[in-house]
Amino acid sequence: MSADIVDIGHTGWMPSVQSLSILLVPGALVLVILYLCERQCNDLMGAPPPGPWGLPFLGYLPFLDARAPHKSLQKLAKRYGGIFELKMGRVPTVVLSDAALVRDFFRRDVMTGRAPLYLTHGIMGGFGIICAQEDIWRHARRETIDWLKALGMTRRPGELRARLERRIARGVDECVRLFDTEAKKSCASEVNPLPALHHSLGNIINDLVFGITYKRDDPDWLYLQRLQEEGVKLIGVSGVVNFLPWLRHLPANVRNIRFLLEGKAKTHAIYDRIVEACGQRLKEKQKVFKELQEQKRLQRQLEKEQLRQSKEADPSQEQSEADEDDEESDEEDTYEPECILEHFLAVRDTDSQLYCDDQLRHLLADLFGAGVDTSLATLRWFLLYLAREQRCQRRLHELLLPLGPSPTLEELEPLAYLRACISETMRIRSVVPLGIPHGCKENFVVGDYFIKGGSMIVCSEWAIHMDPVAFPEPEEFRPERFLTADGAYQAPPQFIPFSSGYRMCPGEEMARMILTLFTGRILRRFHLELPSGTEVDMAGESGITLTPTPHMLRFTKLPAVEMRHAPDGAVVQD
């Protein structure tokens, strides 16, 4: 037997106390040195935010609920406060669960980077708007906002906004008709609201982004809807690959990633056909527009010549104001594109990466997905909660029944209670519960904390909106949280459904218009109920968005004529 090794038969060996000392002392010295270096760094630059320990290489990932990661982070927020840090794999992640901190962080340019996510950014390649950064992101965001405003996304009343409202209303009215048709087919008037909502809302976004709409049975449209529904779930299921890329080799993840990549390729092929057709339409429209402008120019020249000849024949004629404005009237208007794709093609510089084919394809996908995913999930939650909360629905009917069967934004927007119901839906079920992750572009000190460059910054909207201090009994659906004592709408400062800062949703106002028209017109035409004996799991399904589990609703049609309420509360037909 050696002095250093204890022989335990043929089963192995154990180091002696002396050997362990030789190994442990240098290791302890290394740990002490690392600790002192960290303390020195913290003294100079600030300490990192507090947070839980994780496992080597895995970080805190094993302790997150894969089905509801937003709830796991909510529990940590209760322990550590409005800001804490953990490791997602090897990615340092700062989680914000206080609205004031979110606004403070996201107003800074250093926080406008993209999060270091392997899967989503690998698929997107740094193009589009959601996963882009620096020049590509800035240009895409600026142009997108300008184009949306040109389509009518403004709070200012006028023809431009009215034109956008009419385009949205066509899709809303189609949805109402589909609900009516499906309810008549069912003996109990029970309808799955998802297909009608997805088709009609999707076609609104198709019209605004691509300048086209689809029939319900169009093969391309059916495929795009299926891809969107499955893709939103799969990216959530495979999300751990973002932090542990080697997991992409597991069979389940191989299948998921293959589905996403094949879906991307097929989607881009469909988009290429749409772009080509739109380009041809744009050329034809511009040609017709130029011909009309030329006719107007020739007509003005003819009128000028006739006026000149008339003056020569009668010099005593006085010069009119129209004569003075002749030069101004000769200025030709330019053709105004009718969708985002037309705007892109009209200003495209084919030599710039900002307008390359990859950027166009990914931008179109981002705008379509962002336009549909969040609004669709919000509408589904809204209808489900109103079917559960009959008190709230009755109050809405009292406000909506005196209006015509298709109320306008001008009629709906003053209804503070309707807006409060929409806001309460977005609070109680944040459809993007962890927001869109940001990336910290460089080392950054805020307050007493040091944020390492390359960190992922997460806005925990779920924790913010479910904070019992800001929203007592947060699981209770109470639209009154958004009303003042005199009934006016007022959003609490902790309410941030569209995030904040430079990367906040660029289509916020358009989303409000869409949600207001859908909710107002659907509730004006139908009474909603859950089928008898039905229980719906209100926890929802987590992916990129938080969506309701599949469910049916009972749609009972309300009178199309305007109704008023008698003093005793009875409904009276006008």
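Cβ from N, Cα, C; glycine included.
None of the substitutions listed is reflected here, since the structure keeps the original residues.
Record note (Swiss-Prot), natural variant L399 to F: In strain: CN13X. The unchanged residue is displayed. Long-range C-beta contacts of L399 (variant position), restricted to its own chain and to partners at least six residues apart, with a cutoff below 8 Å, comprise L415, Y417, L418.
The feature heme binding site is assigned by Swiss-Prot to C505, with similarity to another entry given as support. DSSP assigns C505 (heme binding site) to coil in the three-state reduction, placing it in neither a helix nor a strand. A C-beta separation below 8 Å, combined with a sequence spacing of at least six in one chain, links C505 (heme binding site) to A370, T374, F498, S499, A511.
For the natural variant A560 to T, the note given by Swiss-Prot reads: In strain: CN11X. The DSSP secondary structure for A560 (variant position) is coil.
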Around A560 (variant position), how many other C-beta atoms are within 10 angstroms of its C-beta?
11
